Amino acid sequence: MIDNLIKRTPEINRLLENKRVTGVVTFVNPYSYYKIKEYNKISQLDYIYIDGILLLKLFNFVNGTKIKRHSFDYSSIAKTVFNYSIQNKMKIGLIGSKDYEIEQAVKNIRKKHPGIDISYFHSGYFSSLEEKSSVIDSVIKKSDIIICGLGTPAQEELALDIKIKSNEHLIFTCGGFFTQTASRADFYYPWIKRYNLMWLQRIVLYKHVRKRFFIDYPKFIVRFISENLMKIFTRSN
């Protein structure tokens, strides 16, 4: 199911051509691909993009597709989504990261996008189910576009909880975007984006990314290739 969802997800500009588009938009990389594939609510997700050059190249090779990379950050679609919200006078709600990180991220986003209407924001931590429910009710009431950054699968779970209560919102997951944007308004250096080396900058800065890159990613490569040997063999013949 995950591969079909990826294949039928339109590029972001095409998706946003529909001013009334709603649903949950999420992203997969070598770390999260199998987490989402085995997620028991995957059928409730509406759009899945590939974030990560490694997975992108493997996926396109195995499936004979020409899918492009999409990620919710300033190397990819974040600017597009924020500008879309400004042009269409839509309110933005943000949920994720720690209190001080989301507050600083909001400041940096507002500085980078004059005119943006961030009408609600909250950390990704909830003291109780009652608080989580209250946050969901508030972000639904105050926002048109909602962006959740809690890591996989917590962010997908939150996005679907929001969707269950309201099917009138466009909901994106964004991974570590708020944490990154709290440190720099445009987290990735220009030359990093130019050469698609976002993974390298994250490896240098974050210990958990180094673990994923050197331990989890090799496991992913072996599993992905072994599970798709028949497709690879068929394509080569």
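Just so it is clear, glycine is given a Cβ too, placed from its N, Cα and C backbone atoms.
Modelled residues match the original; the substitutions are not represented.
Packing around Glu101 (mutagenesis position) is summarised by its Cβ count: 20 other Cβ atoms lie within 10 angstroms of its Cβ, all protein chains included. Annotation comment: Swiss-Prot describes Glu101 as active site, nucleophile, evidence class sequence analysis.
DSSP classifies Asp99 (mutagenesis position) as helix under the three-state reduction. The mutagenesis experiment Asp99 to Ala is recorded by Swiss-Prot, whose note states: Does not affect catalytic activity.
Annotation of the published mutagenesis Glu101 to Ala in Swiss-Prot: Abolishes catalytic activity; the original residue is retained in the structure shown.
All protein chains considered, the CB of Glu103 (mutagenesis position) has 14 other CB atoms within 10 Å. According to Swiss-Prot, the experimentally introduced change Glu103 to Ala is described as follows: Does not affect catalytic activity.
Annotation of the published mutagenesis Arg210 to Ala in Swiss-Prot: Does not affect catalytic activity; the original residue is retained in the structure shown. Under DSSP, Arg210 (mutagenesis position) is assigned to a helix (H, G or I) in the three-state scheme. A C-beta separation below 8 Å, combined with a sequence spacing of at least six in one chain, links Arg210 (mutagenesis position) to Ile203.
Counting only same-chain residues at least 6 apart in sequence, none has a Cβ under 8 Å from the Cβ of Lys211 (mutagenesis position). Quoted from Swiss-Prot, the note attached to the mutagenesis of Lys211 to Ala states: Abolishes catalytic activity.
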Set of same-chain residues at least 6 away whose C-beta sits under 8 angstroms from Asp99 (mutagenesis position):
Ser123, Tyr125
